[in-house]
Amino acid sequence: MGSFGMLSRRTLGTDMPVMAQIRSLMAELTNPMSLAQGVVHWQPPQKALEKVKELVWDPIISSYGPDEGLPELRQALLKKLREENKLTNSQVMVTAGANQAFVNLVITLCDAGDSVVMFEPYYFNSYMAFQMTGVTNIIVGPGQSDTLYPDADWLERTLSESKPTPKVVTVVNPGNPSGTYVPEPLLKRIAQICKDAGCWLIVDNTYEYFMYDGLKHCCVEGDHIVNVFSFSKTYGMMGWRLGYIAYSERLDGFATELVKIQDNIPICAAIISQRLAVYALEEGSGWITERVKSLVKNRDIVKEALEPLGKENVKGGEGAIYLWAKLPEGHRDDFKVVRWLAHRHGVVVIPGCASGSPGYLRVSFGGLQEVEMRAAAARLRKGIEELLHHGMVE
C-alpha cells in the first residue's frame, strides 16, 4: 500500500484538472483577479430563488428522485428543446451538470481502447473524461487557422481512413476554450459525415445563449447525435450542478444504459437544484439574453487589453465567454506565463496547454462585472506589455 503501483492506470494517466492547479496558484496570491474559470457574474433568477427558499423544509427535497430527473422538469425541458432548439424527437436525462452528462455518455458509448475525435483547442474536462474511462486513442483534429472552426475536410478523411472507425466525435458549440462557434452549415456537414461513417456525434451546447454580434446558435438532431446542455452559465447555477442530455427517442435501449450509469454516480441530480431549474425556466430565455448583453462590454474590454499581442493573434468572442490569445514567440511554456502573470500582475488566466495548445491563453470575460473587469483587464494589459518588451521580469 502507499505505492502508485496500486492505483488505477486510467486515473494515473488522466491529466490533472487545470482549475485545481489554478485554485492552488490563486491560494498563493493576495487579492488576485480571476479571468480563469468559466463562470458568470449573475445568480439565478430572484423569483426562482424565493420559491426554492420556501421548499427547504419540505421532506421531498431531502429524498431521492427519479434517475432521469423530475417529471415536471423533464417536461419543461422537452418543451424548451422543441421550441428553442428545434429538437422535436428527443428525450432527456437530467444530470448533475454538463460534465457529468458527458461522463455518462462516454461510459455509455465507449469501451476501453476505442478511438474518439476531438478538435483543437479542446475542452479539457471532456478530454479527461475519455482518459479516465480508458479511451486512450484520442485523435485531436485541427481547427481552421483563421476561424478555429472544426476542419470538416480533415474529419471526413480521418473517419474514412481510420480502422476501426472512431466511436465518437465531439464538438463544443459555441467553443470552450476557443470562444468561436460552429456555423449551421458546418455543423450539419459534421453531423452528416458522422452519420455516413457510422459514429456518434456529441455536441456540447453549454453556451447556447452566449452568442454575440447577431450570430445564432443552432442544434442538430439525429439517431446518431446526442446533445448536452447546462444550467450553470445560463441561469447562474454553477454551484447547483445541473445539466441534461437530449438523445433520440428512437434509440432502443439507450435510456436503459444511461440509467445504469446515472444510478451509480449521482442516482439523481439534487432535488432542490431540479426545483430551482423548473422555476428558472419559467422566467424564459429572455432573462438570460438580457444578462448576456452585459458581457459584450466585458468582451470588448478584454479584447482591448489583449491588443498588444496583435489582432491576428486573438480569436474568439463570437460566442461563449472566452477569448483565445496566442502568446509571442519564445513563450510556448504558457503555464510559466500564467504563473508569472498571477504573481507579478495579480491576474489569473488559463494556459492553452490544458486544451492541447501550448503557447496560448484562455481568457474568460464572464465572471466579473464591468468595473472589476476593467481593473482585471488593466492588470492583464500591463502584464502583456511587459512580457512583450522586457520578458518575464521577476
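We number each residue from 1, going along the chain as drawn.
Glycine too: its Cβ is placed from the backbone N, Cα and C atoms.
The shown structure was predicted, so the numbers you read here are calculated from the model rather than taken from an experiment.
The substrate binding site feature in Swiss-Prot is assigned to Gly38, Tyr123, Asn176, Arg362, Arg374. DSSP classifies Asn176 (substrate binding site) as coil under the three-state reduction. With a cut-off of 8 Å between CB atoms and residues at least 6 apart in sequence, the same chain places Gly38, Tyr123, Asp204, Thr206, Tyr207, Ala320, Tyr322 near Asn176 (substrate binding site), listed in sequence order.
Sequence-distant contacts of Tyr64 (pyridoxal 5'-phosphate binding site), defined by Cβ-Cβ distance under 8 angstroms and a gap of at least six in the same chain, are Ile267, Cys268, Ile271. Residues annotated as pyridoxal 5'-phosphate binding site in Swiss-Prot: Tyr64, Ala98, Asn99, Tyr123, Asn176, Tyr207, Ser230, Phe231, Ser232, Arg241.
For the mutagenesis result Pro66 to Leu, the note given in Swiss-Prot is In vas1-4; suppressor of sav3 mutant plants leading to rescued hypocotyl elongation in response to shade and restored auxin biosynthetic pathway. Within 10 Å of the C-beta of Pro66 (mutagenesis position) we count 16 further C-beta atoms, all protein chains included.
One entry in Swiss-Prot concerns the mutagenesis experiment Leu77 to Phe. Its note says: In vas1-5; suppressor of sav3 mutant plants leading to rescued hypocotyl elongation in response to shade and restored auxin biosynthetic pathway. Cβ contacts within 10 Å of Leu77 (mutagenesis position), excluding its own Cβ and spanning all protein chains shown: 23.
In Swiss-Prot, a mutagenesis experiment is listed as Gly179 to Asp, annotated with the note In vas1-2; suppressor of sav3 mutant plants leading to rescued hypocotyl elongation in response to shade and restored auxin biosynthetic pathway. Increases levels of auxin (IAA) and indole-3-pyruvic acid (3-IPA).
Here the residue is the original one, while Swiss-Prot reports the published mutagenesis Cys219 to Tyr with the comment In vas1-7; suppressor of sav3 mutant plants leading to rescued hypocotyl elongation in response to shade and restored auxin biosynthetic pathway. Cβ neighbours within 10 Å of Cys219 (mutagenesis position), excluding its own Cβ and spanning all shown chains: 21.
Ala269 (mutagenesis position) carries neither a helix nor a strand DSSP state and counts as coil. Where Swiss-Prot documents Ala269 to Thr as a mutagenesis experiment, the accompanying text is: In vas1-8; suppressor of sav3 mutant plants leading to rescued hypocotyl elongation in response to shade and restored auxin biosynthetic pathway.
Counting only residues at least six positions away in the same chain, the Cβ atoms of Ala36, Pro121, Pro177, Tyr322, Leu323, Trp324, Val349, Ile350, Pro351, Gly352, Ala354, Ser355 sit under 8 Å from the Cβ of Arg362 (mutagenesis position). For the mutagenesis result Arg362 to Trp, the note given in Swiss-Prot is In iss1-2; indole-dependent auxin (IAA) overproduction phenotypes including leaf epinasty and adventitious rooting.
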Surrounding CB atoms that lie within 10 Å of the CB of Ser232 (pyridoxal 5'-phosphate binding site), all protein chains:
22
Leu77 (mutagenesis position) - helix vs strand vs coil (DSSP):
helix
Determine the Cβ neighbour count for Tyr123 (substrate binding site): the number of other Cβ atoms within 10 Å of its Cβ.
25
Out of Pro66, Leu77, Gly179, Cys219, Arg374, point to the one nearest Ser230 (pyridoxal 5'-phosphate binding site) in space (Cα versus Cα); all of them are recorded positions in the record.
Leu77
What kind of secondary structure is Cys219 (mutagenesis position) part of, going by DSSP in three states?
coil
